[in-house]
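Please read through the structure below; I'll follow up with questions.
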Amino acid sequence: MTDQAFVTLTTNDAYAKGALVLGSSLKQHRTSRRLAVLTTPQVSDTMRKALEIVFDEVITVDILDSGDSAHLTLMKRPELGVTLTKLHCWSLTQYSKCVFMDADTLVLANIDDLFEREELSAAPDPGWPDCFNSGVFVYQPSVETYNQLLHVASEQGSFDGGDQGLLNTFFNSWATTDIRKHLPFIYNLSSISIYSYLPAFKAFGANAKVVHFLGQTKPWNYTYDTKTKSVRSEGHDPTMTHPQFLNVWWDIFTTSVVPLLQQFGLVQDTCSYQHVEDVSGAVSHLSLGETPATTQPFVSSEERKERWEQGQADYMGADSFDNIKKKLDTYLQ
């Protein structure tokens, strides 16, 4: 269908790698819809040419920054300010209906059935389920809606300093009016939710259609071993509880995206791709040899407590589920 599209956004060359993997995963699962990507002037001309190979339409837009630095600081994610550029997706009136997907999402199955949904359809946010997560949503492009969103952005801003707060303010009836607009969680499976509700993931995770790599560390920031075809563990990263989704991301990246980047001179060759700052200062590593063992520094109980309170628990080490269970067992005996 030429009047419907999957839409994503990249504001720099680092996120463009995510967009390339997303687009490749949509094609891999044989979508019949067009693919469009919004880019900002910060995306290099060379990377834009690479995007044009995967996407049917590459559209440059001006950055609309919320400027809400206090809220962004509170969220510890100041880069989210520029994601208000997502509002431009409502101006794509050449399409009758679209599905927006963040560049840090990955498609695991055909999801063309999302176009049967109405605006605004989205999955609950794992942090506050009465709000929807704006990483995946169905919408209908409209100049009127676009202008109304700009007005809300200007007059009210965003309660979280990013696009999700603004969109939840605008579509404020999502939580209560129509359950049909609540997408199942499998259409926007948060990678950080896997650890927090492991039993549900074990029961339903096999049905996941889209995984969303929330958090500061993105798939392209990890180290990948081409021999084992697996991502190296990163200490207390909860995403590594079930790294299979990261491995799928990297498999698509190495087989479909790296050759494209090589074609445009963004990387020289696979063998020299270890520890190379290939695009816009963002490092993607391919570990071609032995992965050196790392020793974890000693952390006092007070430091551990402080890290817990800041949401930085060592999920893969001292604060793993098995270690917590052992500690609880000593008290219950």
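Glycine is treated like the rest: Cβ placed from N, Cα and C.
Residues or ranges marked as UDP binding site in Swiss-Prot: Leu9, Thr11, Asn12, Tyr15, Arg77, Asp102, Ala103, Asp104, His212, Gly215, Lys218. Per Swiss-Prot, UDP-alpha-D-glucose binding site is recorded for Leu9, 11-12, Tyr15, Arg77, Lys86, 102-104, 133-134, Asp160, 163-164, Gly215, Lys218. Swiss-Prot gives this note for the published mutagenesis Thr83 to Met: Loss of autoglucosylation. Thr83 to Ser appears in Swiss-Prot as a published mutagenesis result, with the remark: No effect on autoglucosylation. Here Swiss-Prot describes Lys86 to Gln as a published mutagenesis experiment; the accompanying note says: Nearly abolishes enzyme activity. Summarising the annotation, Swiss-Prot assigns Mn(2+) binding site to Asp102, Asp104, His212 and lists experimental evidence as the type of evidence. Among the sequence features in Swiss-Prot, the mutagenesis site Asp160 to Asn or Ser is noted as follows: Reduced trans-glucosylation activity by at least 260-fold and reduced UDP-glucose hydrolytic activity by 4 to 14-fold. For the mutagenesis experiment Asp163 to Ser, the note given by Swiss-Prot reads: Loss of self-glucosylation activity and 18 to 30-fold reduction in its ability to trans-glucosylate maltose. Reduces UDP-glucose hydrolytic activity by at least 190-fold. Quoted from Swiss-Prot for the published mutagenesis Asp163 to Asn: Loss of self-glucosylation activity and ability to trans-glucosylate maltose. Reduces UDP-glucose hydrolytic activity by at least 190-fold. Here the residue is the original one, but Swiss-Prot notes a mutagenesis experiment at this spot, Tyr195 to Phe or Thr: Loss of self-glucosylation. No loss of catalytic activity.
Context for these features, please: burial, neighbours, distances.
Residues near Asp102 (UDP-alpha-D-glucose binding site) in space but far in sequence (CB under 8 A, at least 6 apart, same chain), listed by position: Thr8, Leu9, Ser134, Gly135, Val136, His212.
In the three-state DSSP scheme, Asn12 (UDP binding site) falls into the coil class.
Listed in sequence order, Leu9, Leu38, Phe100, Ser134, Asp163 are the same-chain residues six or more apart from Lys86 (mutagenesis position) with CB atoms under 8 A from its CB.
Mapped onto three states, the DSSP output places Asp104 (UDP-alpha-D-glucose binding site) in coil. Packing around Asp104 (UDP-alpha-D-glucose binding site) is summarised by its Cβ count: 22 other Cβ atoms lie within 10 angstroms of its Cβ, all protein chains included.
All protein chains included, Asp160 (mutagenesis position) registers 22 other Cβ atoms within 10 Å of its own Cβ.
In this structure, Asp163 (mutagenesis position) is part of a helix by DSSP. All chains included, 26 other C-beta atoms sit within 10 angstroms of the C-beta of Asp163 (mutagenesis position).
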Check the Cα-Cα distances from Gly215 (UDP-alpha-D-glucose binding site) to the recorded positions Asn12, Ala103, Asp160 and tell me which is shortest.
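Comparing Cα positions, the candidate nearest Gly215 (UDP-alpha-D-glucose binding site) turns out to be Ala103.
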Quick check: in three-state DSSP terms, what is Lys86 (mutagenesis position)?
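Looking at the DSSP assignment, Lys86 (mutagenesis position) belongs to a helix.
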Any idea what the Cα distance is from Asp104 (UDP-alpha-D-glucose binding site) over to Asn12 (UDP binding site), rounded to a whole Å?
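Cα-Cα distance, Asp104 (UDP-alpha-D-glucose binding site) to Asn12 (UDP binding site): 13 Å.
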List, in sequence order, the same-chain residues at least six positions removed whose CB sits under 8 Å from that of Ala103 (UDP binding site)?
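Those within reach of Ala103 (UDP binding site), by Cβ under 8 Å and sequence separation of 6 or more, are Thr8, Leu9, Thr10, Tyr15, Ala16, Gly18, Ala19, Leu22.
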For the binding-site residues Leu9, Asn12, which one has the sparsest Cβ surroundings, going by other Cβ atoms within 10 Å?
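Ranked by other Cβ atoms within 10 Å, the binding-site residues Leu9, Asn12 bottom out at Asn12.
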For the recorded Mn(2+) site, whose residues are Asp102, Asp104, His212, find every other residue on that chain with a C-beta no more than 8 angstroms from the centre of their C-beta atoms, and list them by sequence position.
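Not counting the recorded site residues, we get Gly18, Met101, Ala103, Thr105, Gly135, Val136, Phe213, Leu214.
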Suppose we draw a 10 Å sphere around the Cβ of Gly215 (UDP-alpha-D-glucose binding site). How many other Cβ atoms does it contain, all chains included?
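Taking all protein chains shown, Gly215 (UDP-alpha-D-glucose binding site) has 15 Cβ neighbours within 10 Å.
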